[in-house]
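> In case it helps, Swiss-Prot gives these features for our protein:
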type    : residues                                                                                 : note
BINDING : VAL19, TYR37, GLU38, ALA39, ARG40, ALA57, ARG111, LEU136, THR172, ASP304, MET317, ASN318 : FAD binding site
BINDING : ARG85, TYR99, ASN363, TYR398                                                             : L-kynurenine binding site
MUTAGEN : TYR99 to Ala                                                                             : Abolishes kynurenine 3-monooxygenase activity
MUTAGEN : PHE312 to Ala                                                                            : Decreases to 30% NADPH oxidase activity
MUTAGEN : PHE313 to Ala                                                                            : Decreases to 50% NADPH oxidase activity
MUTAGEN : ASN363 to Ala                                                                            : Strongly decreases kynurenine 3-monooxygenase activity
MUTAGEN : GLU366 to Ala or Gln                                                                     : Strongly decreases kynurenine 3-monooxygenase activity
Amino acid sequence: MDSSVIQRKKVAVIGGGLVGSLQACFLAKRNFQIDVYEAREDTRVATFTRGRSINLALSHRGRQALKAVGLEDQIVSQGIPMRARMIHSLSGKKSAIPYGTKSQYILSVSRENLNKDLLTAAEKYPNVKMHFNHRLLKCNPEEGMITVLGSDKVPKDVTCDLIVGCDGAYSTVRSHLMKKPRFDYSQQYIPHGYMELTIPPKNGDYAMEPNYLHIWPRNTFMMIALPNMNKSFTCTLFMPFEEFEKLLTSNDVVDFFQKYFPDAIPLIGEKLLVQDFFLLPAQPMISVKCSSFHFKSHCVLLGDAAHAIVPFFGQGMNAGFEDCLVFDELMDKFSNDLSLCLPVFSRLRIPDDHAISDLSMYNYIEMRAHVNSSWFIFQKNMERFLHAIMPSTFIPLYTMVTFSRIRYHEAVQRWHWQKKVINKGLFFLGSLIAISSTYLLIHYMSPRSFLRLRRPWNWIAHFRNTTCFPAKAVDSLEQISNLISR
């Protein structure tokens, strides 16, 4: 394709969040003219950011996307490695469950700082222009036209070759695509909300072990804590909304934490706990699925706009960043031909993003309940053992999702296959132990004892002579044995 044509391509990126700003970097490298429209003010100058601010877990997929635009080292240097889950039981006991091998870890990063860094990186490209406080009013993908409303309150029509919807779970771009025939959409609010709390530094250092994702699992709800660069921890309490609604006073909150998170109170402090708890109401969590992710060659959805997921597998940002990376790889493959790239992008990403959405739902149950069980710990130890002796044959689900770029839906399929293999292996092992035990029992048992086992009615005589079994009960058993022997 002629380079002058490529340079004339104009792209409107709707949304200047994590995925939107990263996608602007990817597209700017292709010499497209990029305009990013963000409804909020510039987060780098905002005095207070309201709403979602859950700490993020950056893993392999996200790092590969950042690496492709030359930002991996910068972002990684601002993250804190977390090598394992640290489980806090109700009794105060702590136990670590490694994520993978000693060299494998995820990174705790600040959403706010990461967004600022990505915006700054995008603005460094001369062909990128940021438009803050610009809200999308209309989107007409057939004609490649959008209407935006800036701070001057005057609607402005903008024409472009490609509209990229990166405007989050409540995407305006997606809402316009939903009016098109054969566009499928579903959403689900889970019955749990989240609330953020803070564990401040203690004597200038971390109040807990910093290189862990701390979890307080309590079956129907849980709390997690991720470390920050300033030696604090950001805690997130996930709980059904009806439970949040029961905590109306300061005493209610303190009593609740004393009952379910007693070891967290001295870490947070009662005063700060109450202050943070009533600062903002519990926030909802939504899961969104749609199909397809594109419309002709003029519009595409990325990140939460295409597949908002609950945060319990730590893959929301990573999946969104991988969207950008896959899109970039396809643009290379098809030489920037959007008519070829967009349909393949939808075909590849829809099964993967739906798979990680389902896994995230499943992982909430695992995090809040299963991690307490001995069987769960046994399974994790077995997975690590099998992976150690057969690294290319047996790969734990978490490793496939977090430390590789195996496609999400393929990871799920492989996980189900591996579970079947393990279950069959355990059944075979159990059967072998049972048969071996029976053989040894028979082989070393005296003939007289063996004869008693073969003839159940002889047991009755044995009970009559050696126990204080009631006589009437023995007589009843004799009657049954006589029927059996006939």
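Each residue, glycine too, has its Cβ placed from N, Cα and C.
Don't expect the noted substitutions in this model, because it carries the original residues.
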> Between PHE312 (mutagenesis position) and ASN363 (mutagenesis position), find the distance joining the two CA atoms and give it rounded to the nearest Å.
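With distance taken Cα to Cα, ASN363 (mutagenesis position) is 6 Å from PHE312 (mutagenesis position).
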> Measuring Cα to Cα across ARG85, TYR99, ASN363, TYR398, which the record gives as the L-kynurenine binders, how far apart are the two most distant ones in Å?
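Across ARG85, TYR99, ASN363, TYR398, the two farthest Cα atoms sit 14 Å apart.
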> Between MET317 (FAD binding site) and TYR99 (mutagenesis position), what is the CA-CA distance rounded to a whole number of Å?
19
> Quick one: pull the CA-CA distance for THR172 (FAD binding site) versus ASN363 (mutagenesis position), whole Å only.
29
> Should PHE312 (mutagenesis position) be counted as helix, strand, or coil on the basis of DSSP?
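The residue in question, PHE312 (mutagenesis position), is coil (DSSP, three-state).
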> Distance between TYR99 (mutagenesis position) and ARG85 (L-kynurenine binding site) at the Cα atoms, whole Å?
7
> Long-range same-chain neighbours of ARG40 (FAD binding site), Cβ under 8 Å, sequence gap at least 6?
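Listed in sequence order, they are GLY16, ALA46, PHE132, ASN133.
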> Among VAL19, TYR37, GLU38, ALA39, ARG40, ALA57, ARG111, LEU136, THR172, ASP304, MET317, ASN318, the annotated FAD contacts, find the widest CA pair distance and round it to a whole Å.
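Max Cα-Cα spread across the FAD binders: 30 Å.
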> Just counting, how many other CB atoms are there within 10 A of the CB of ARG85 (L-kynurenine binding site)?
19
> Sort out the sequence-distant neighbours of TYR398 (L-kynurenine binding site) for me: same chain, 6+ apart, CB within less than 8 Å of its CB, listed by position.
TYR99, GLY100
> Once the chains shown are all counted, how many other Cβ atoms turn up within 10 Å of the Cβ of PHE313 (mutagenesis position)?
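The answer is 27 other Cβ atoms.
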> Which three-state DSSP class does GLU366 (mutagenesis position) fall into?
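Looking at the DSSP assignment, GLU366 (mutagenesis position) belongs to a helix.
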> Report the member of VAL19, MET317 (the binding-site residues) whose C-beta atom has the most other C-beta atoms within 10 angstroms.
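Answer returned by the neighbour count: VAL19.
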> Could you check what DSSP calls THR172 (FAD binding site) once collapsed to helix, strand or coil?
helix
